[in-house]
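> Below is a structure I'd like to ask you about.
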Amino acid sequence: MQENYKILVVDDDMRLRALLERYLTEQGFQVRSVANAEQMDRLLTRESFHLMVLDLMLPGEDGLSICRRLRSQSNPMPIIMVTAKGEEVDRIVGLEIGADDYIPKPFNPRELLARIRAVLRRQANELPGAPSQEEAVIAFGKFKLNLGTREMFREDEPMPLTSGEFAVLKALVSHPREPLSRDKLMNLARGREYSAMERSIDVQISRLRRMVEEDPAHPRYIQTVWGLGYVFVPDGSKA
C-alpha cells in the first residue's frame, strides 16, 4: 500500500528527520522533511501529501497550533502527532483539535510505520466489516454519513471529519445497537489493541458527540453502556 504515498515529516531534530526519511523511503514511501512551520507552509504551497508526522514541540509555532490551523482550513491530511513521553494532556488536546493519532518519543520507527499504515488504511476506506457501496449511506436524525465518500452532512451542510473521527464513527454505525468496548473500537478503527492508559477513543467519542448530539452530556445516538462500552442507536431511543 506504500506505493506513491507521500509523507511529510515536521520535526526540528535533524537526526530524527534524517532517520525517518531514510527508513520510510526504504519502506516504499516518498518522504519530505522540514524543521518548522514556516518551511512546512512553503512546501505545502507547492506539494500535497497523504500524511504528516508532526512534532508537538517545535520552535516558533508549535505542533498543536499547526494542527489547529490546518483543521480550521479544512485540510483533510491525516496527522500523527509526535509527543514527549508523559505529555498526556498535550496528546489529548492534539486529538481534540483533529490529530488522527499520536506516538510518544522515544519510539521505534517500526511502531511509527505501523501507525502510518493504519491511518492510511483508514483514509483509503479499508476498514473490516464495511457495508457495500449500495449500503454505504447511513441516516440518523438530521445526519447522513456516506461510508463510500467519507462525507457527513447535517441536512445539506457538510461536516468535515478527520480520518480518526470517521474511523470511529464508521465502526459504530457498522454495528448498530451492538455495544462496542474500547478494545473492540480500537481494533476496528485503528487496527491495534487498546491500552488502559490511552484516551484516544474517549476523545474521539467526545468530539463526535459534540457534532451529532443536541445535548452531548445526554447523548441519544452515541450512548454509553456502563461496563460494556459505546453503542450507536440510529433512532435515538434508549439503548
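Heads up, the Cβ atoms here are built off N, Cα and C, so glycines get one too.
Here the original residues stay in place, and none of the substitutions has been built in.
So Swiss-Prot lists these for the protein:
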{"type": "DOMAIN", "residues": "6-120", "note": "domain 'Response regulatory'"}
{"type": "MUTAGEN", "residues": "D11 to A", "note": "Reduced production of OmpF at low osmolarity, reduced OmpC produced at high osmolarity. Significantly decreased OmpR phosphorylation in vivo, no phosphorylation in vitro. Loss of expression of OmpC and OmpF under low and high osmolarity; when associated with A-55"}
{"type": "MUTAGEN", "residues": "D12 to V", "note": "Very poorly phosphorylated in vitro, produces OmpF at 0% and 15% sucrose"}
{"type": "MUTAGEN", "residues": "R15 to C", "note": "In ompR3; OmpF-, OmpC constitutive. Poorly dephosphorylated by EnvZ"}
{"type": "MUTAGEN", "residues": "D55 to Q", "note": "Not phosphorylated in vitro, no OmpC or OmpF under any growth conditions"}
{"type": "MUTAGEN", "residues": "R150 to C", "note": "In ompR20; no OmpF expression, OmpC abnormally expressed at high osmlolarity"}
{"type": "MUTAGEN", "residues": "V203 to M", "note": "In ompR2; OmpF+ constitutive, OmpC-"}
{"type": "MUTAGEN", "residues": "R207 to A", "note": "Loss of transcription activation"}
{"type": "MUTAGEN", "residues": "R209 to A", "note": "Loss of transcription activation"}
{"type": "MUTAGEN", "residues": "V225 to C", "note": "Wild-type transcription activation, decreased DNA-binding, about 40% phosphorylation in vitro"}
> Can you give the mean pLDDT for the domain 'Response regulatory' (6-120), rounded to a whole number?
90
> How do the residues of the domain 'Response regulatory' (6-120) split into helix, strand and coil according to DSSP?
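Tallying H, G and I as helix, E and B as strand, the rest coil: 52 helix, 26 strand, 37 coil.
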> Looking only at C-alpha atoms, tell me how far R15 (mutagenesis position) is from V203 (mutagenesis position), rounded to the nearest Å.
32
> Compare the Cα of D11 (mutagenesis position) against each of the mutagenesis positions R150, R207, V225 and report the nearest.
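Closest by Cα distance to D11 (mutagenesis position) among the mutagenesis positions R150, R207, V225: R207.
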> Nearest by CA distance to V225 (mutagenesis position): which of the mutagenesis positions is it, out of D12, R150, R209?
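That would be R209, nearest by Cα distance.
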> Give me the CA-CA distance between R209 (mutagenesis position) and D12 (mutagenesis position), in Å, as a whole number.
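Computed Cα spacing between R209 (mutagenesis position) and D12 (mutagenesis position) is 35 Å.
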> Can you check which residue among the mutagenesis positions V203, V225 has the largest number of Cβ atoms within 10 Å of its own?
V203
> Which ones in the same chain are close to D12 (mutagenesis position), with CB under 8 Å and 6+ residues apart in sequence?
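Once residues fewer than 6 apart are set aside, D12 (mutagenesis position) is near A35, N36, D55, M57, L58, P59.
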> Note down the number of other Cβ atoms within 10 Å of the Cβ of D11 (mutagenesis position), including every protein chain shown.
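Other Cβ atoms within 10 Å of D11 (mutagenesis position): 22.
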> Starting from the Cβ of D55 (mutagenesis position), draw a 10 Å sphere and report how many other Cβ atoms land inside it.
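There are 22 such Cβ atoms around D55 (mutagenesis position).
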